[in-house]
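Undergrad: Quick one: the structure is below, questions incoming.
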Amino acid sequence: MSQNTLKVHDLNEDAEFDENGVEAFDEKALSEEEPSDNDLAEEELLSQGATQRVLDATQLYLGEIGYSPLLTAEEEVYFARRALRGDVASRRRMIESNLRLVVKIARRYGNRGLALLDLIEEGNLGLIRAVEKFDPERGFRFSTYATWWIRQTIERAIMNQTRTIRLPIHIVKELNVYLRTARELSHKLDHEPSAEEIAEQLDKPVDDVSRMLRLNERITSVDTPLGGDSEKALLDILADEKENGPEDTTQDDDMKQSIVKWLFELNAKQREVLARRFGLLGYEAATLEDVGREIGLTRERVRQIQVEGLRRLREILQTQGLNIEALFRE
């Protein structure tokens, strides 16, 4: 028997055939395997139901926290002092009175990979941390201090979900060629090569090389860990000015005044480099190369001063019970 011959026992003994010998399939059985309009409608209703439950839970939570009265400046100091001495009721009062602040901040981070309730939950952790760390004798309003910690915990949660900066693959490949050549030249020349030296090595226009190196620097400058015990990058903590509304004016003014005060505890060179690099004190954020050109220093020297300035700034903030993330963000 050839391999193409159909064996009788290969047939379904219960199969029905039409008059042409073609097996007649059970159309009812087939239709049951495909989703009907009713099935799709049911799935849509289930999805809508799940969404509605999330909305209901959110509204319920917002309704509950709406009954917590805000504290006056005097009440903040009173309850903060008692909380520092271990009074649980005062600690709870400070947390409950600022839950709406968490919601306001969390709403700014919508469509960033986490649901609103998840953002609120993360922000509440930051609020609790702020209550534990807050010292009313330092002159801050608690809302300003808490905002830093709330934003930091939310940003960290979002960071764990996704990175923000993406480059087209052809740009990445071209950039890698320039960076590899720069590394090779730095070993050969015993100094960091200039854009002109890289361009000559690759036989490329200097402007093209400079543009790509500036692109890389803008990315890495905000995507490089700040150092110390922090693995967080400036990308994850720099404020988005579009987030600020009129209601943020008071706490933003407090924050700016604090930043200016701390920057002026650095030496003049460190202060100018950090201000120019990160867009502070009225400067536009600039690359190491651009800053060096403006103040008459090499790119490498500017980088060294930046590292020294951030290290000194971290020390200053630690004496205030803060960290460098709290300064640059949120």
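Using N, Cα and C of the backbone, Cβ positions are placed for all residues, glycine too.
Substituted residues are absent from this model; it holds the original ones throughout.
What Swiss-Prot says about the natural variant Glu33 to Asp is this: In strain: 1674. Quoting Swiss-Prot on the natural variant Glu132 to Gln: In strain: 1706. Quoted from Swiss-Prot, the note on natural variant Arg299 to Cys is: In strain: 1595.
Are these features on the surface or tucked inside, and what touches them?
TA: Under a cutoff of 8 A between CB atoms, and with a sequence separation of 6+ in the same chain, Glu132 (variant position) has no neighbours. Look at Glu132 (variant position): DSSP puts it in a helix.
In the three-state DSSP scheme, Arg299 (variant position) is classed as helix.
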Undergrad: Tell me the Cβ contacts of Arg299 (variant position) under 8 Å, same chain only and six or more apart in sequence, or just say none.
TA: Glu192, Leu288, Glu289, Gly292
